[in-house]
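Novice: Mind having a look at this structure? Questions to follow.
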Amino acid sequence: MAKSVPAIFLDRDGTINVDHGYVHEIDNFEFIDGVIDAMRELKKMGFALVVVTNQSGIARGKFTEAQFETLTEWMDWSLADRDVDLDGIYYCPHHPQGSVEEFRQVCDCRKPHPGMLLSARDYLHIDMAASYMVGDKLEDMQAAVAANVGTKVLVRTGKPITPEAENAADWVLNSLADLPQAIKKQQKPAQ
């Protein structure tokens, strides 16, 4: 059996990139300051990097799945060009009130459900207890709880933080950029 690895599960909009609302074009995709360096450092620390993103804009007819895939490929290559190799990219195109019939459904992949995280766990042999979920919304924290992710990290770079989201999180950080240092500080043995 393959050895399990710890992972950093990453929401996309508001965590990796600025959330301009239904981001689906390269021209509107803006990496948040410091996140690329942080992702590179997290890889060096031995974490798998896994993007788990709700993309209801597909179901809502705001953009097509092909447009999302083109942007995702560009993001993946942009990160790879900066020595950040993602281990997985999982997305949910569904929404129960979607206008595109093919994607209008209740599913187990849309956060707060844990489907994307569990799929990644099974495929990549992830040690969930040693992993982190980083996101900007309550649904990210709820998905992490449902998937038994060890540490839930809420970031201030996306949607305004709600009291419910803050209560569900283990840590609240200003940005994903702060995560490597926070993990190192936590892992430091007591003197």
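Yeah, the Cβs are placed from backbone N, Cα and C, and that goes for glycine too.
Just so you know, the substitutions we noted aren't modelled in this structure.
The following feature annotations were taken from Swiss-Prot:
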- ASP11: active site, nucleophile (ACT_SITE)
- ASP13: active site, proton donor (ACT_SITE)
- ASP11, ASP13, ASP136, LYS137: Mg(2+) binding site (BINDING)
- ASP11, ARG12, ASP13, ASP19, HIS20, GLY21, TYR22, THR53, ASN54, GLN55, SER56, ARG110, LYS111, LYS137: substrate binding site (BINDING)
- CYS92 to Ala: Reduces the catalytic efficiencies towards the alpha and beta-anomers of HBP (MUTAGEN)
- CYS107 to Ala: More than 3-fold reduction in the affinity binding of HBP. Reduces the catalytic efficiencies towards the alpha and beta-anomers of HBP (MUTAGEN)
- CYS109 to Ala: Reduces the catalytic efficiencies towards the alpha and beta-anomers of HBP (MUTAGEN)
- ARG110 to Ala: Significant reduction in the catalytic efficiency of hydrolysis of the physiological substrate HBP (MUTAGEN)
- LYS137 to Ala: 8-fold reduction in the affinity binding of HBP (MUTAGEN)
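Explain the structural surroundings of these features, please.
Specialist: Of all Cβ atoms in the shown protein chains, 24 besides its own fall within 10 Å of the Cβ of ASP11 (active site, nucleophile).
DSSP assigns ASP13 (active site, proton donor) to a strand segment in the three-state reduction.
Cβ neighbour count for LYS137 (mutagenesis position) (all protein chains, 10 Å cutoff from its Cβ): 26.
Within the same chain, the residues at least 6 positions away from TYR22 (substrate binding site) whose Cβ sits under 8 Å from its Cβ are GLY57, ARG60, LYS62, PHE63, listed in sequence order.
Around the Cβ of CYS92 (mutagenesis position), a 10 Å sphere holds 21 further Cβ atoms from the protein chains shown.
Long-range Cβ contacts of CYS107 (mutagenesis position) within its own chain (separation 6+, distance under 8 Å): CYS92, HIS94, HIS113, GLY115. The DSSP secondary structure for CYS107 (mutagenesis position) is coil.
Around CYS109 (mutagenesis position), the C-beta neighbours below 8 angstroms that are at least 6 residues distant in the chain are TYR90, CYS92, HIS94, GLY115, MET116, SER119.
Listed in sequence order, ASN54, SER56, CYS92, HIS94, HIS95 are the same-chain residues at least 6 apart in sequence whose CB falls under 8 Å from the CB of ARG110 (mutagenesis position).
In the three-state DSSP scheme, LYS137 (mutagenesis position) is classed as coil.
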Novice: For ASN54 (substrate binding site), just give me the three-state DSSP call.
Specialist: strand
Novice: Using a 10 Å cut-off, grab the number of neighbouring Cβ atoms around the Cβ of ASP136 (Mg(2+) binding site), all chains included.
Specialist: 25
Novice: Suppose we draw a 10 Å sphere around the Cβ of SER56 (substrate binding site). How many other Cβ atoms does it contain, all chains included?
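Specialist: There are 17 of them.
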Novice: Here are some binding-site residues: HIS20, LYS111. Which one has the most Cβ atoms within 10 Å of its Cβ?
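Specialist: Of the binding-site residues HIS20, LYS111, the highest Cβ count within 10 Å belongs to LYS111.
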Novice: Among ASP11, ARG12, ASP13, ASP19, HIS20, GLY21, TYR22, THR53, ASN54, GLN55, SER56, ARG110, LYS111, LYS137, recorded substrate binders, what is the largest CA to CA distance in Å?
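Specialist: Greatest Cα separation within the listed binding residues comes to 20 Å.
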Novice: Within the chain of ASP13 (active site, proton donor), which residues six or more apart in sequence place their C-beta under 8 angstroms from its C-beta?
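Specialist: In sequence order, the residues whose Cβ lies under 8 Å from that of ASP13 (active site, proton donor) (at least 6 apart) are ASP19, VAL23, THR53, ASP136, GLY158.
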